[in-house]
Amino acid sequence: MPVFHTRTIESILEPVAQQISHLVIMHEEGEVDGKAIPDLTAPVSAVQAAVSNLVRVGKETVQTTEDQILKRDMPPAFIKVENACTKLVRAAQMLQADPYSVPARDYLIDGSRGILSGTSDLLLTFDEAEVRKIIRVCKGILEYLTVAEVVETMEDLVTYTKNLGPGMTKMAKMIDERQQELTHQEHRVMLVNSMNTVKELLPVLISAMKIFVTTKNTKSQGIEEALKNRNFTVEKMSAEINEIIRVLQLTSWDEDAWASKDTEAMKRALALIDSKMNQAKGWLRDPNAPPGDAGEQAIRQILDEAGKAGELCAGKERREILGTCKTLGQMTDQLADLRARGQGATPMAMQKAQQVSQGLDLLTAKVENAARKLEAMTNSKQAIAKKIDAAQNWLADPNGGSEGEEHIRGIMSEARKVAELCEEPKERDDILRSLGEISALTAKLSDLRRHGKGDSPEARALAKQIATSLQNLQSKTNRAVANTRPVKAAVHLEGKIEQAQRWIDNPTVDDRGVGQAAIRGLVAEGRRLANVMMGPYRQDLLAKCDRVDQLAAQLADLAARGEGESPQARAIAAQLQDSLKDLKARMQEAMTQEVSDVFSDTTTPIKLLAVAATAPSDTPNREEVFEERAANFENHAARLGATAEKAAAVGTANKTTVEGIQATVKSARELTPQVVSAARILLRNPGNQAAYEHFETMKNQWIDNVEKMTGLVDEAIDTKSLLDASEEAIKKDLDKCKVAMANMQPQMLVAGATSIARRANRILLVAKREVENSEDPKFREAVKAASDELSKTISPMVMDAKAVAGNISDPGLQKSFLDSGYRILGAVAKVREAFQPQEPDFPPPPPDLEHLHLTDELAPPKPPLPEGEVPPPRPPPPEEKDEEFPEQKAGEAINQPMMMAARQLHDEARKWSSKPVTVINEAAEAGVDIDEEDDADVEFSLPSDIEDDYEPELLLMPTNQPVNQPILAAAQSLHREATKWSSKGNDIIAAAKRMALLMAEMSRLVRGGSGNKRALIQCAKDIAKASDEVTRLAKEVAKQCTDKRIRTNLLQVCERIPTISTQLKILSTVKATMLGRTNISDEESEQATEMLVHNAQNLMQSVKETVREAEAASIKIRTDAGFTLRWVRKTPWYQ
């Protein structure tokens, strides 16, 4: 099957596929319509010459390379493409003699498919060799990083730095060139992010090594902390480089990124459970411990973390952990209620406390078992991935020693571990059967090699068979590991709501549990938010969570009994939909308030830690103050991370922002203990310049990361809501200050005034970011003016607060302070108003009917229609434009003979134009009728401004019936999104609706419904045309959008569409060559279908996201823009 994960491969395969599509159509015309196939001798001869050149250059490459895998994998690809070319030549010769020959048509279609598949195999094999070159450089850096452990002198450090620099530069250059070549945006982003992290960590590594060498050589205190800093940095850089190596080897969408994240999440949950257990047990043992104190909160946190772990499990494990959490939560509520009534020492309460204590131990054991299983399966999977390269190298080398056999045995051992942990017997048996086959084949190959027959045809065939079996075994183990994990809901709130809504609308359809998983995720986040709230607010949010939980369970129960469409189910679905809206609104309100509180000041704790670390050695209580501030800093960092995660989970962020928040939270958790270690080194070595510089490096890295986190959190929540919450919080702080003055409490006053100043500065930061993000001059001026006014009010308030604190009983000073506080409130209100959307100016009301009267004059007659005029003819469609082969840029490394030969094949395919003049002329001379309109560009003659919104053709897509065809399901998903809006005056919506209909048609064609090869190929072309229209219009909207962030999001989404639509055309051609053929294996046909399905789903999703981003961008369109789109909801949101 063709793969096109690089731009070069895609650009070569596209014209080849385009011409093969014409051969497919010719074949079908001859087979179905009985038409003669024109003489193809000339174009086939040109392709034969290009293929021969490609093979010749490939063989020369094989002879000169030292890459054993390339030497092994190239020859089969040569044979494949040469055989296909031979069939094409044979077909051309037979058709020249008999244009109606049936065997010739068979050779034509099989040869066409083989040319495309064989060329793809050649390019992929060569590309894999290029990737191995990059990986070798990466592994060289990995090995050199371990040398950091033996650097103990400054001379060694200087040498190490000089040697590391060039290698890092080379790796960075190769990674940058590679990411530009990739077609998958996700892979590009992963490579860039990991490489940027490595670059950022390089100065940290040098700093950590320097302080280690300094402390060791001077025998100073803090050598253990220095060692931790160095080892942490080495491990972090190694992990990122290993991630680069993993991503480099991906040729399809990455579906395995969950493994390390889930393992980390479970370990973090277990660590937190362990840290809170003593506090929780202490509260349970003390019958007089009050409800709601730290001990009860510890129990809630344990249950919360265990619930997170349970959500990462599947099947029986999941049910047991979540069920235990729920039961213990209810028992804790009952115990708290008994103690609140003064009955904590009664036998019933004591028994309840003991049961909860035992239940916590049982719950912890279940989470530990789940974590061990996940880690074991993940480790085995990763071990197989690491060992398979060495095994393949051994198989490729006819003279390889026994060490390669050990690698194969190691792979089999890890696969056996996965099989033992499988819950599904069929999967387990399948893996074990593969292990038996590989063992027998490997023993046979080893025997041949021991007898000096390793280079014999039999041994080579065995090696190839084992290599294929190992790849299949890896796929089976990967699938088995993935199947032990639960279905994943979307990572952001809107995605979860959409998934939940789809299930609520159609609970009888099998969505693999995604909809219910989304609802569970929303409820879990709601309960996590409730845990940090107090009093009636907590109970209110928990009640909303319970309500959603109950309704979802009732609907699922009815669906399981086959009553998902009953009136009772419809009523419950409506209630569930309303309850979800209520829960979402309450969650976002609670989250915004928490962000306003926790992120009002992000850097003061680390600054106080720096002051404590640099305090003179004779400062009283120096150690105690440092430890207190270090603990405060760690708690503060933990709160920031937890709040940021909540903002990501229930905010309005898109997937990119959510993943960005998660990455910064992870970095903050890793960096925080390293900052404390660096501070402790400085504390124990006062005046040490190296220690000071190292602490500053770590501190600045932590601050930069938190600033990035803060910006992403601000993106994730509505700015207006954040400003409202901040304004309300300032009012409460001002009220506290009034109470403090009334009670003569200067410390309380200072705390309140400090909080007001921090919140005001936070508002200034938010406003500044929004000004930088906008290109709307009016908005920028309004926000900047309001921000400047607010900025001027903060210092006077602080000065007045200090004056009152010095003489708190002075009424005049109190009045001055309150006036300053009210001025800040007024300025904050003006900033908020600057973000308020302008209300439209409504026209004046119509006059009273009493004052209206009708005249006796008749309306003027209707003008006559023009006579004798004929509408102008429709202009001819534009010629298909072939993609140019990407020009080689100066300094690029892709100048190998292999690529030059591929370029020649590309050029030959282009010469064989989509409407070949020679073929048409020869056909015309032979009296053959060729319909040129078959290849005409599709024309959408119905402009969107006159399109009827009823759109009866959409009724072809049943929306309330179970859909088990993934392409049709993807089309319906886009269709639902597009039909929210009227297509009148909105070409993006019109094009999206056409794409949905075309994709529904493709679903029928791919699954063997009505239609033929030509219809499938034409359908893919039509989809590509509509895709180009969506992309063009989206870029026009982006160009006029004044919001930089929204514009970037829109461009990132829509730029994926052309690549995916091009791939759709190629895959449709491949699938068309298989329709109706009996010499195609079921496995090969299914593989082609799976690739086409995956591509179609990605295209529909990208267009759907483009529609959403375009609507958001249209709100921020330039007022003087000539380009406008009407966004009119068919069903308003308030209905």
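For all residues, glycine too, the Cβ spot is worked out from N, Cα and C.
Counting Cβ atoms from all protein chains shown, Tyr100 (mutagenesis position) has 12 others lying within 10 Å of its own Cβ. Mapped onto three states, the DSSP output places Tyr100 (mutagenesis position) in coil. For the mutagenesis experiment Tyr100 to Phe, the note given by Swiss-Prot reads: Some reduction of phosphorylation levels in platelets. Little change in cell spreading. Complete loss of phosphorylation. No change in subcellular location nor on in vitro actin binding. 40% decrease in cell spreading; when associated with F-1134.
Under DSSP, Tyr160 (mutagenesis position) is assigned to a helix (H, G or I) in the three-state scheme. Here the Cβ of Tyr160 (mutagenesis position) has 19 other Cβ atoms within 10 Å, regardless of which shown protein chain they belong to. Among the sequence features in Swiss-Prot, the mutagenesis site Tyr160 to Phe is noted as follows: No change of phosphorylation levels in platelets.
Here the residue is the original one, but Swiss-Prot notes a mutagenesis experiment at this spot, Tyr537 to Phe: No change of phosphorylation levels in platelets. Its Cβ placed at the centre, Tyr537 (mutagenesis position) has 15 other Cβ atoms within 10 Å.
DSSP assigns Tyr692 (mutagenesis position) to a helix. As a published mutagenesis entry, Tyr692 to Phe appears in Swiss-Prot alongside the note: No change of phosphorylation levels in platelets.
What Swiss-Prot says about the mutagenesis result for Tyr1134 to Phe is this: Greatly reduced phosphorylation levels in platelets. Little change in cell spreading. Complete loss of phosphorylation. No change in subcellular location nor on in vitro actin binding. 40% decrease in cell spreading; when associated with F-100.
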Nonlocal residues around Tyr692 (mutagenesis position), in sequence order (Cβ under 8 Å, 6 or more apart): Thr614, Leu682
Distance from Tyr100 (mutagenesis position) back to Tyr537 (mutagenesis position), taken between C-alpha atoms, in Å: 81
Cα-to-Cα gap, Tyr160 (mutagenesis position) vs Tyr100 (mutagenesis position), nearest whole Å: 73
